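Annotated in Swiss-Prot:
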- T11 to A: Loss of synthase activity due to the absence of substrate binding (MUTAGEN)
- 11-13, 19-21, 91-94, 132-136, Y240: FMN binding site (BINDING)
- R13 to A: Loss of synthase activity due to the reduced ability to catalyze the introduction of an amino group and predominantly to synthesize 8-demethyl-8-carboxyriboflavin-5'-phosphate (HO2C-RP) intermediate (MUTAGEN)
- S19 to A: Loss of synthase activity due to the absence of substrate binding (MUTAGEN)
- D55 to A: Loss of synthase activity due to the absence of substrate binding (MUTAGEN)
Amino acid sequence: MALKALILNTTLRRSPSRSQTQGLIDKAVPLYEKEGIETEVVRVIDHDIEQEYWDDYDDWNAGEKARREDEWPWLLEKIREADILVIATPITLNMCTSAAHVILEKLNLMDELNGDTKQFPLYNKVAGLLMCGNEDGAHHVAGTVLNNLGRLGYSVPPNAAAYWLGPAGTGPGYIEGKGDRHFHTNKLIRFMVANTSHLARMLQETPYTTDLEACAQAAREESDDVFAIRVNVNTPAIRYKRFQKLGEVKVEESQLG
C-alpha cells in the first residue's frame, strides 16, 4: 500500500498571499515523491477551523446554542489517513503560529483507543516539522511541537525537524533570502524526508503491538494513587477518575477544560 504524507502549512497568510513557509514545503514535496510517497499540502488558514471544542463534537447542540459547522472533521480525516504528518510553521514570538497550536489542541482531544489494537489513533504514524523564521526559536519550537506529537502517539525519527532562520533583525524571508540555496537548511530537509519516510515504511511492515489498556491496568494494580483515563469514542475530551486503591473508593472526578 502506498504511503501518504500530509503537510500542514500553518502560515497566518491566506492564499494567494506569498508564504515563506511554502518555500520550505516546495523543497520537501519532490523529495517525498522520490521516496514514492504521495504528498498533499493543506494551508490551514484557508479553511474554517474553529478554535472552540466540544465534549461531543458530533452532537454538541444539547446546550443552549447549536454548534456551527466547520472544516475540522474534514481535516481530521486527512490526518487520520496520512502515514506521515508534517507541521510546517513560521516562527513567531519564539513559538509556532496560533494555527499550528490549534491543530495540536484539536489532536489532543483524540484520546479514544482503537478497539482492536488498544492504541491511540495516531499510533504507527510518523511526525516531522518544517520551520521558517528569523533569529532564534527553531530548537524551542521543535522541542515543543515534536514532543507533543510524540505524546499523542506519533513516532518521531532522528533529525525530524528542518528549519531556515534569517539574520538577526528584520530581513529577507526564506524566498527573498534564497533559503533554497542554504546548505544547512537543504541538508536538514533531506534528513527529515528520508527519516520520516524510512520510519513510516518500518511501521507499515511492523506496527507497534503495545496494548495501552493492558499497560494501564498493570500500572493501576501496582499503584496506590491511580489516575485512570476514561476512554469514550464519542466523547473526545479526556476525563480522569481518581481512585484510592484501598477499597477502590472514588474520591474525585474532573474534566480537563
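Backbone N, Cα and C atoms are what each Cβ position is placed from, and that goes for glycine too.
Sequence unchanged from the original; the noted substitutions are absent.
Sorting the binding-site residues I91, L93, C132 by the number of other Cβ atoms within 10 Å puts C132 first. The separation of T11 (mutagenesis position) from D136 (FMN binding site), Cα to Cα, is 18 Å. Taking the C-alpha atom of S19 (mutagenesis position) as reference, the shortest distance to any of the binding-site residues I91, L93, C132, N134 belongs to C132. DSSP assigns D136 (FMN binding site) to coil, not to a helix or a strand. Within 10 Å of its Cβ, the residue among the recorded positions T11, S19, N134 with the fewest other Cβ atoms is N134.
Sequence-distant contacts (6 or more apart, same chain, Cβ under 8 Å) of R13 (mutagenesis position) comprise S19, I45.
Here the C-alpha separation of T11 (mutagenesis position) and Q20 (FMN binding site) works out to 8 Å.
Of the listed binding-site residues, namely Q20, D136, the sparsest CB environment within 10 A is found at D136.
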